[in-house]
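Please read the structure below before turning to the comments.
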Amino acid sequence: MTFKACIAIITALCAMQVICEDDEDYGDLGGCPFLVAENKTGYPTIVACKQDCNGTTETAPNGTRCFSIGDEGLRRMTANLPYDCPLGQCSNGDCIPKETYEVCYRRNWRDKKN
């Protein structure tokens with residue numbers, strides 16, 4: 001009986017997810033990836049809260065964690081060297097610094113890791 005109840009709950013949750021999905025609420029899944037820097041543990045954090053994607057502007061949701069260095073700041077960083085990056089939070093397409101810094105890295109995934 002418990003197994004049947006679990007199956008019923010899982011089925012109901014799946015049905016609710018299908019009913020609630022809406023591309024306008026959750027953003028275009030086919031959009032462009034935001035550029036990221038990583039912290040010491042490899043956690044990726046976006047470096048800009050707004051970007052151009054094939055002629056349209058994409059904006060990260062308010063409250064998203066970000067490093068306020070911008071795409072150009074990331075491009076100027078030397079790969080795999082530590083930098084102190086200002087940690088912030090996205091607000092209306094801008095990364096607002098929170099007066100805290102975190103060590104961050106630009107990774108070059110094309111490099112071979114020995």
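Each residue, glycine too, has its Cβ placed from N, Cα and C.
One mutagenesis experiment catalogued in Swiss-Prot, ASP25 to Ala, is accompanied by this note: No effect on binding to CCL3.
Listed in Swiss-Prot is the mutagenesis experiment PHE34 to Ala, annotated as follows: Significantly reduced binding to CCL3. In the three-state DSSP classification, PHE34 (mutagenesis position) falls within coil.
Under its mutagenesis entries, Swiss-Prot includes ASN108 to Ala with the note: Significantly reduced binding to CCL3 and significantly reduced inhibition of chemokine activity. Applying an 8 A CB threshold to same-chain residues 6+ apart, the list for ASN108 (mutagenesis position) reads ALA79, ASN80.
The note that Swiss-Prot attaches to the published mutagenesis TRP109 to Ala is: Significantly reduced binding to CCL3 and significantly reduced inhibition of chemokine activity.
Cβ-based neighbour count (10 Å, all protein chains) for PHE34 (mutagenesis position) stands at 19.
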